[in-house]
Amino acid sequence: MAVFPLSAKHRKYALRALAVSIILVSAAYIASTEGTERVRPQRVEQKLPPLSWGGSGVQTAYWVQEAVQPGDSLADVLARSGMARDEIARITEKYGGEADLRHLRADQSVHVLVGGDGSAREVQFFTDEDGERNLVALEKKGGIWRRSASDADMKVLPTLRSVVVKTSARGSLARAEVPVEIRESLSGIFAGRFSLDGLKEGDAVRLLYDSLYFHGQQVAAGDILAAEVVKGGTTHQAFYYRSDKEGGGGGNYYDEDGRVLQEKGGFNIEPLVYTRISSPFGYRMHPILHTWRLHTGIDYAAPQGTPVRASADGVITFKGRKGGYGNAVMIRHANGVETLYAHLSAFSQAQGNVRGGEVIGFVGSTGRSTGPHLHYEARINGQPVNPVSVALPTPELTQADKAAFAAQKQKADALLARLRGIPVTVSQSD
């Protein structure tokens, strides 16, 4: 369980103060450890009783974060977080029959906002459906729990992270609380140059990425805007850029000189000939349901029966019916990337090993779908990442794009410069 203090009135200023304080603490730590003998820490584990909020003595609101264990119900997680039984009963009695509150994904987090009086005020978590992750936000007003989410409540803030690798890059990033989707996206961005798992002790990672906040609580991560990896003394940089002509399709990653960063492991083929991108990867407010959703892939609008092609060489690992995805094909490629092609009307005869460009199925509207389209996903270690960063061709920058890219890159690089020379830092920039 993790507890995060929060001052709602001064949250914006608190974030700035947090950035400064952590930088100062990092600098103080470096100064204090020079010329002293390092003491080996001892790990002590002790099972503690469940947290009781009532006598905490905390006078301001704070967030409690609890991880979902296999087989947990929402009531189980809320009880473990310390919420009073009568509050849990009110929530389960009102919302216990709703599907998105019955099915929780193991290892996801449930966040509870606790007021200064020790009572629960809000509950937030994401459900995990095929192709979408939906924000469930419960808020207590006038003693009554209600579902709540709106554009006005959602804020996107750029986040800076700087990490020095100790034993492993993934472990060091996780300990610095870099979200798993950012860790896997980073792995894919530089896959053409090096493996993230190949970083050694003393190597460094500096990141600038978008974070999504709901009522002041970070609930999700967006795109990596810039990344800098120092590997064996050599610095590798990547900058996100989206031109106007790409519209809703998302951007791509280029090095500091505006060159295509990598060949993406042979992903040089679009999965189909399409008319438009009807829904890009990322978070959006559902226009009808008025809930925040992460769309875990890219939707391509195309006529029924349009051939769908493997986007790179690989091995078909699944072909059949897959829940809300309808008829789907999954292909495992090099560098740990897996692609998924959903809502197909029919399959081709392809099986086993396939070549990039080989037809694997045909556009349809099976599963949870409102019309013919292809839902295309890219995953690394099972984690959905933006396909444009790892599993779609990267266009060369035009002369007009190069000027715009240079200006955008200069701003991002100035933010990364704040992190150079600091071992570990966590900060916000707005």
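The backbone N, Cα and C atoms fix where each Cβ goes, glycine too.
Sequence-distant contacts of D299 (mutagenesis position), defined as residues of its own chain at least six apart whose C-beta falls under 8 angstroms from its C-beta, comprise I277, S278, S279, P280, H373, L374, H375, Y376. The Zn(2+) binding site feature in Swiss-Prot is assigned to H295, D299, H375; the stated evidence is experimental evidence.
Record note (Swiss-Prot), mutagenesis H295 to A: No effect on colony morphology nor sensitivity to H(2)O(2), but reduced peptidoglycan (PG) degradation. Altered colony morphology, increased sensitivity to H(2)O(2) and loss of peptidoglycan (PG) degradation; when associated with A-299. The unchanged residue is displayed. Within 10 Å of the C-beta of H295 (mutagenesis position) there are 19 other C-beta atoms, taking all protein chains into account.
Mutagenesis annotation in Swiss-Prot: D299 to A, described as Altered colony morphology, increased sensitivity to H(2)O(2) and loss of peptidoglycan (PG) degradation. Altered colony morphology, increased sensitivity to H(2)O(2) and loss of peptidoglycan (PG) degradation; when associated with A-295; the structure shown retains the original residue. In the three-state DSSP assignment, the secondary structure recorded for D299 (mutagenesis position) is strand.
One entry in Swiss-Prot concerns the mutagenesis experiment H373 to A. Its note says: No effect on colony morphology nor sensitivity to H(2)O(2), but reduced peptidoglycan (PG) degradation. Altered colony morphology, increased sensitivity to H(2)O(2) and loss of peptidoglycan (PG) degradation; when associated with A-375.
H375 (mutagenesis position) falls within a strand when secondary structure is assigned with DSSP. Swiss-Prot gives this note for the published mutagenesis H375 to A: Altered colony morphology, increased sensitivity to H(2)O(2) and dramatically reduced peptidoglycan (PG) degradation. Altered colony morphology, increased sensitivity to H(2)O(2) and loss of peptidoglycan (PG) degradation; when associated with A-373.
All protein chains included, H375 (mutagenesis position) registers 27 other Cβ atoms within 10 Å of its own Cβ.
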